[in-house]
Structure formats: C-alpha cells, structure tokens
Amino acid sequence: MSLSRSEEMHRLTENVYKTIMEQFNPSLRNFIAMGKNYEKALAGVTYAAKGYFDALVKMGELASESQGSKELGDVLFQMAEVHRQIQNQLEEMLKSFHNELLTQLEQKVELDSRYLSAALKKYQTEQRSKGDALDKCQAELKKLRKKSQGSKNPQKYSDKELQYIDAISNKQGELENYVSDGYKTALTEERRRFCFLVEKQCAVAKNSAAYHSKGKELLAQKLPLWQQACADPSKIPERAVQLMQQVASNGATLPSALSASKSNLVISDPIPGAKPLPVPPELAPFVGRMSAQESTPIMNGVTGPDGEDYSPWADRKAAQPKSLSPPQSQSKLSDSYSNTLPVRKSVTPKNSYATTENKTLPRSSSMAAGLERNGRMRVKAIFSHAAGDNSTLLSFKEGDLITLLVPEARDGWHYGESEKTKMRGWFPFSYTRVLDSDGSDRLHMSLQQGKSSSTGNLLDKDDLAIPPPDYGAASRAFPAQTASGFKQRPYSVAVPAFSQGLDDYGARSMSRNPFAHVQLKPTVTNDRCDLSAQGPEGREHGDGSARTLAGR
C-alpha cells in the first residue's frame with residue numbers, strides 16, 4: 001500500500017468517527033425524544049381506553065339487570081374483558097418500548113459521545129506516532145545516502161543504508177496496518193451502533209406483533225358470537241317470554257315498586273282482587289297488531305305506531321330497559337293495561353284508621369266525576385306529583401292540565417295524558433280538580449254514593465261550607481278545606497300527619513262527612529280581622545262570639 005493510499009484511508013477513518021459523533025448521535029437523541037413523545041401519546045391512549053371500557057362495563061351492568069337484555073349485558077362484559085386483555089398486551093408493549101429501547105438508547109448515547117472522542121483521539125495519536133517514526137527513518141536514510149555519495153569509500157555506508165531501508169519498510173507496514181485496522185474499527189463501531197438500534201427496535205416489534213396477534217386471536221374467537229347476540233333486536237329471551245306467559249296466566253300484576261335491583265327492573269306482586277280496566281279508545285286499533293306481531297314495546301301501558309312519542313331517548317331522561325310483551329289477546333291486553341297501576345299496599349282493617357309513614361290509606365274505586373262518555377274529560381292539577389323511578393306514573397306540576405284517557409278511576413288512581421309534557425301514566429285523582437265544559441275548575445266528587453273517595457276527598461262536597469280553623473277545638477282536629485282554597489295535600493298517598501286525627505272519628509267517618517249536618521250562622525263581629533286595634537273587652541267579646549258559634 002502506497003503512502004498516499006494510507007493517508008486516504010486515514011482520512012476515511014477520521015470521517016467515520018466524526019460522522020458518528022456529529023450526525024449519528026444527534027439523530028439518535030432526536031429519535032429518543034420522538035420516542036418519548038410517542039410513548040406519552042400511547043400512555044394517554046391506554047388511560048383513555050381504561051375509562052372507555054370502564055364505561056362499557058357499567059353499560060353491561062345495566063343490560064345484565066334487564067329481563068330482556070341480560071345476554072347482551074354478558075356480551076358487553078365479554079367485550080370489556082377481551083379489550084382489557086388486549087390493553088394489557090399493549091401495556092406490555094409500552095413497557096418493552098420504554099425499557100428495552102428508549103432507556104438503553106438514552107444511556108448509550110450519553111456514554112458514546114465520550115467514548116468516541118477518546119477512541120478518535122487515541123487513533124490519531126497512535127497514527128501520528130507511527131507516521132513520525134517512519135518519517136524519522138526516511139530522514140536518516142536520506143542523510144546516510146548524502147554522506148555515502150561524498151565519501152571516497154561508499155561501501156562503508158552500504159550496510160547501514162540497508163538497515164535503514166528495512167526499518168523504513170517495517171515502519172511503513174506498521175503504519176499501513178494500523179490505519180487499516182483503525183478504519184475497520186471505525187466501521188465496526190458505526191455498524192455496532194446501528195445494529196444495537198435495530199436489535200432494540202426488533203424487540204419492540206416482537207412485542208407489537210404479540211399485541212396484535214393476541215388481539216386478533218381474541219377478537220376472531222368472540223366476534224361472531226357477539227354479532228349473533230345482536231342480530232335480532234326484536235327477539236325476546238325465552239326466560240322473559242316464560243315470565244310474561246306466567247304473569248298472563250296468573251292474572252293481573254303491576255310493574256310498580258321496582259326495587260329489587262339497582263335499576264329497579266322487576267315485576268311487582270299482583271294486586272288482590274284487581275280487575276282489568278277497559279282499553280282506551282286509542283289502543284283499540286292496535287289490539288290486532290299485538291296478536292299479529294311477535295313483540296311490541298309497551299311504555300306506560302300504551303303501544304302503537306306512535307311509540308316514538310314515548311321513547312326514552314326523545315324528550316325525557318333515559319329509562320331502564322323493560323322486557324317486551326309477548327303476543328296477547330284483547331282480554332290479556334286489557335289485563336296488562338290495568339296492571340300498569342301502582343302497587344297497592346295491604347289495606348288495614350275497617351275498624352282501624354291508624355297509619356304509619358310507610359303505609360298508604362286505602363284507595364277507593366270511585367268513578368271519575370263528570371267524565372263525559374262522548375268526549376275526554378280534563379282535570380287541573382292542584383298539587384305537584386313526582387313519578388320518581390316508576391315509569392308507569394305520570395309527573396306533573398301544580399296547574400298542569402291533564403286529559404283523562406280511561407272512563408273510570410281505579411283505587412283512587414286515574415290514567416291520563418299531560419297536555420304540557422304529552423306524557424301518559426297513572427296519577428292520584430285526588431291531586432286534581434275536574435274542569436267544567438266552560439274551562440272552570442271544580443272539586444270532583446264520587447258518582448257512586450255507596451263508595452267512598454280517598455280520605456283526602458271526604459270533604460269534597462259542593463254544598464258544604466267548612467268553618468275556619470279557630471271555630472272550636474273539634475274543627476281543628478280535622479283539616480279545613482274549602483272549594484276555593486284547596487291547598488292541603490290530599491291523603492291518597494302516605495302522609496303520616498293525617499293519621500293522628502283519624503283515631504278520634506272511628507269507622508263512622510268512613511261512610512259520610514261527620515260535619516255534614518252542621519249549619520253555621522254568619523258572625524256579627526269582625527273582631528278577628530284586627531284584634532290588636534281593640535281593647536281587652538273587644539277581644540273578649542270576639543272570643544265569646546266564636547265560642548257561641550262553636551257551641552251551636
């Protein structure tokens with residue numbers, strides 16, 4: 001190898017070291033920085049995925065508590081579990097990406113900068129030393145030849161000249177070998193770094209392949225079953241069909257008081273002696289469809305093509321899933337319609353009116369007062385009513401107008417449609433007043449005199465004037481109510497305050513108003529308006545007049 005070839009290789013060796021230090025290492029640092037950003041983004045994806053599948057699990061819990069969608073809840077649980085396993089595999093890939101690639105590359109690049117600087121310096125020093133030794137031998141040989149040319153005896157320097165030539169040849173060989181080895185070492189160092197990067201990237205790719213393979217295996221195994229589970233939305237589970245058939249064969253039951261599960265999705269106990277109510281006119285055209293179709297959603301006891309009006313996704317809060325109704329005849333449909341009534345509590349003995357906070361007073365089965373046979377009667381809410389979690393009840397505010405949809409109240413409950421919210425359901429009839437044909441409201445009264453209204457309506461007589469609360473102690477025991485100021489909350493629902501006054505009256509208050517025979521005369525004094533403006537005598541006189549009237 002000529003000297004010029006050795007110098008060329010020396011320059012190539014230096015360029016390899018400089019390329020590693022000035023280009024490879026900075027690029028590797030940038031690669032590590034981008035890898036950290038990628039890791040951070042994937043960590044954010046895993047965090048979001050955990051929240052996503054936690055929400056999916058909750059949806060599965062809701063579905064599993066439904067009689068009609070229990071198997072879909074199991075499917076949602078399986079989906080969440082499968083994706084949890086896939087997510088665990090992704091986390092393993094992230095750990096490998098961080099530990100086997102980013103961390104080790106970051107450590108290598110910091111150590112490598114110092115190592116390469118030292119290696120290049122060592123190579124340059126050794127190469128310079130060998131080059132200087134060669135140059136020195138060549139200079140000595142040149143001097144020796146000049147001296148032999150001027151000497152009278154040239155043979156005297158021939159042996160020494162041969163020694164210098166051999167030394168120069170050895171020095172030059174050593175230099176060339178060192179430069180060649182240095183170039184090889186530089187290329188090896190460069191290749192070692194790229195191989196390390198590829199090796200670590202292969203480890204990450206291996207984990208990535210395991211992640212995708214695991215996901216493909218799990219999804220390919222479960223996906224057909226999941227698709228089969230949701231292929232027919234109208235298909236009712238066999239257990240729900242059997243339950244509906246059992247309900248239809250055992251008589252009327254009420255889907256009220258749904259409290260057996262978190263979402264209250266159970267069918268309530270049957271009402272003792274409940275009788276089916278007539279089917280509302282708007283249900284008549286759809287009775288045939290109930291028999292023809294496999295299943296039809298029932299909401300608030302109403303079914304038909306206007307089901308969108310009662311969709312829980314349309315204009316109210318989402319209701320819990322309900323099981324669908326099996327095919328029924330017209331009589332069974334009427335039974336199921338009447339069974340949307342709220343569950344009636346057990347009735348106390350007739351000779352006892354004592355109640356507690358968790359009991360309701362017996363509800364009557366009186367007719368709706370003033371209900372027209374040829375038209376729809378309207379009532380006005382005088383109290384607010386909240387349905388709560390029971391989808392069969394109707395919520396309304398004080399002053400709302402309600403159109404009655406059935407001709408007869410059932411145990412103090414009536415079925416109607418709110419003109420404000422367009423929702424339908426059962427509501428306590430004593431919370432409302434019947435509107436006359438001219439739009440004015442009046443208190444409703446029983447059309448069947450042999451039956452009693454709910455205890456909150458015992459005073460609802462148009463020809464009865466109730467004295468103010470201060471007309472004697474006997475009248476204070478019974479709540480004062482008038483036709484124009486009926487603001488006392490009716491007692492068709494559990495209100496324990498009324499039970500204290502009922503013990504004083506016994507069974508006779510059950511059939512008639514105990515104050516119906518009292519005829520009051522108007523007082524001649526007006527001292528109740530402002531007692532503070534009168535003297536002690538005036539107040540005493542006023543109190544005496546009140547006592548006189550009360551005594552009568």
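Here the Cβ of each residue, glycine as well, is placed from N, Cα and C on the backbone.
Sequence unchanged from the original; the noted substitutions are absent.
The domain 'IMD' annotation in Swiss-Prot covers 1-250, and the record cites sequence analysis as its basis. Per Swiss-Prot, domain 'SH3' is recorded for 374-437, and the stated evidence type is sequence analysis. One mutagenesis experiment catalogued in Swiss-Prot, Lys142 to Glu, is accompanied by this note: Abolishes actin-bundling and filopodia formation; when associated with E-143; E-146 and E147. Listed in Swiss-Prot is the mutagenesis experiment Lys143 to Glu, annotated as follows: Abolishes actin-bundling and filopodia formation; when associated with E-142; E-146 and E147. Experimental mutagenesis is annotated in Swiss-Prot for Lys146 to Glu, with the remark: Abolishes actin-bundling and filopodia formation; when associated with E-142; E-143 and E147. In Swiss-Prot, the entry for mutagenesis Ile267 to Asn states: Loss of interaction with CDC42. Loss of stimulation of neurite growth. The structure shown retains the original residue. For the mutagenesis experiment Trp413 to Gly, the note given by Swiss-Prot reads: Impairs the SH3 domain and abolishes the interaction with EPS8. The mutagenesis experiment Phe427 to Ala is recorded by Swiss-Prot, whose note states: Loss of interaction with ENAH and no induction of filopodia; when associated with A-428. Listed in Swiss-Prot is the mutagenesis experiment Pro428 to Ala, annotated as follows: Loss of interaction with ENAH and no induction of filopodia; when associated with A-427.
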Integer average pLDDT (0 to 100) for the domain 'SH3' (374-437): 88
Shortest C-alpha distance to Lys142 (mutagenesis position) - which of the mutagenesis positions Trp413, Phe427, Pro428: Phe427
Structural state census, the domain 'SH3' (374-437) (DSSP three-state): 3 helix, 28 strand, 33 coil
From Lys146, Phe427, Pro428, the mutagenesis positions whose CA lies within 10 Å of that of Trp413 (mutagenesis position): Phe427, Pro428
Distance from Lys143 (mutagenesis position) back to Phe427 (mutagenesis position), taken between C-alpha atoms, in Å: 127
Distance [Cα-Cα, Å, rounded] between Lys146 (mutagenesis position) and Pro428 (mutagenesis position): 134
Other CB atoms within 10 A, centred on Lys142 (mutagenesis position): 11
